[in-house]
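Q: A single structure is presented below for examination.
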Amino acid sequence: MEYQHWLREAISQLQASESPRRDAEILLEHVTGRGRTFILAFGETQLTDEQCQQLDALLTRRRDGEPIAHLTGVREFWSLPLFVSPATLIPRPDTECLVEQALARLPEQPCRILDLGTGTGAIALALASERPDCEIIAVDRMPDAVSLAQRNAQHLAIKNIHILQSDWFSALAGQQFAMIVSNPPYIDEQDPHLQQGDVRFEPLTALVAADSGMADIVHIIEQSRNALVSGGFLLLEHGWQQGEAVRQAFILAGYHDVETCRDYGDNERVTLGRYYQ
């Protein structure tokens, strides 16, 4: 079967996807090892029998809703290719907004940055790649996530990052940071979106929090006060309807200069503040 023939068939079978053509192209790129430009320019290239079998198996899994990133084992974030697994969240484009806001507020001089609940290491590795002069500490309470983030750091040859197993601040007693960032669990366990799309295949522990999704956010806001240098920043990603509640939590905890930034879809996505000791 030719590349172009397989693409046509795959696109027709993936109409339930938000991006059937791109999904099909990614699977074809993954199995053949060819780039998109080659595939489109040489569409008459023949697939081997083995490639056809691999593609059919992947197509079935994608048709059943399994995330593309789980099928290929890789997701790009901040132009960094990251290994992913069902043990962690798949990095989302909107989380790059958190990285942008963090970079804009880091001091010019070298400093220490903490990423709580690092998962794949996406946020921490993006910051480390942009600020090689800074020391980044990334923590996660799940051993599989810690191993995956360490694998990503090693694969990308990023040296200015230390990845530890820690339940939020439990392994960080006495340490202080100029900035703390986190994309914590923030979805209400009753949210119907948990039964839709990619999140069905992701760990609930990385998605769901008590108190209508606010429990971990409030915990981080309160505990970060002891871990920030005076004037240090805390930046948190949250749900698009949680902006007001998160701002109030920052203010109640005594943070200053509290503001919420919008994501690429113009939704409130990242709230930040400064804490003065």
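Cβ from N, Cα, C; glycine included.
Dumping what Swiss-Prot says about this protein:
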type	residues	note
MUTAGEN	Arg36 to Ala	17% of wild-type RF1 methylation activity
MUTAGEN	Leu40 to Ala	60% of wild-type RF1 methylation activity
MUTAGEN	Ala41 to Arg	7% of wild-type RF1 methylation activity. Strongly reduced affinity for S-adenosyl-L-methionine
MUTAGEN	Phe42 to Ala	40% of wild-type RF1 methylation activity
MUTAGEN	Glu44 to Arg	33% of wild-type RF1 methylation activity
MUTAGEN	Glu44 to Ala	62% of wild-type RF1 methylation activity
BINDING	Gly117, Thr118, Gly119, Thr120, Gly121, Asp140, Trp168, Asn183	S-adenosyl-L-methionine binding site
MUTAGEN	Asn183 to Ala	Less than 2% of wild-type RF1 methylation activity
BINDING	Asn183, Pro184, Pro185, Tyr186	substrate binding site
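For each feature listed, report its degree of burial, its nearest neighbours and the pertinent distances within the displayed model.
A: Within 10 Å of the C-beta of Arg36 (mutagenesis position) we count 12 further C-beta atoms, all protein chains included.
DSSP assigns Leu40 (mutagenesis position) to a helix. Around the Cβ of Leu40 (mutagenesis position), 13 further Cβ atoms fall within 10 Å across all displayed protein chains.
Within the same chain, no residue at least 6 positions away from Ala41 (mutagenesis position) has a Cβ under 8 Å from its Cβ.
The Cβ neighbour count for Phe42 (mutagenesis position), using a 10 Å radius and every protein chain shown, is 12.
Glu44 (mutagenesis position): 8 other CB atoms within 10 A of its CB, across all protein chains.
Sequence-distant neighbours of Thr120 (S-adenosyl-L-methionine binding site) (same chain, six or more apart, CB under 8 Å from its CB) are Arg75, Phe77, Leu82, Phe83, Val84, Thr88, Leu89, Ile90, Pro91, Ala145, Leu148, Ala149, Asn152, listed in sequence order.
For Asn183 (mutagenesis position), the same-chain residues 6+ apart in sequence whose C-beta sits under 8 angstroms from its C-beta are Leu89, Thr95, Leu98, Gly117, Gly119, Ile123, Leu236, Glu237.
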Q: So for Gly121 (S-adenosyl-L-methionine binding site), how many other CB atoms are inside 10 Å of its CB?
A: 31
Q: Tell me which residues of the chain lie with their Cβ under 8 angstroms from that of Asp140 (S-adenosyl-L-methionine binding site), as long as they are six or more apart in sequence?
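A: Gly117, Thr118, Gly119, Val146, Ala149, Ile163, Gln165, Ser166 - these are the non-local Cβ neighbours of Asp140 (S-adenosyl-L-methionine binding site), listed in sequence order.
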Q: Hey, does DSSP put Asp140 (S-adenosyl-L-methionine binding site) in a helix, a strand, or just coil?
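A: In three-state terms, Asp140 (S-adenosyl-L-methionine binding site) counts as strand.
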Q: Take the C-alpha atoms of Trp168 (S-adenosyl-L-methionine binding site) and Arg36 (mutagenesis position) and report the distance between them in angstrom, rounded.
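A: Here the two Cα atoms lie 41 Å apart.
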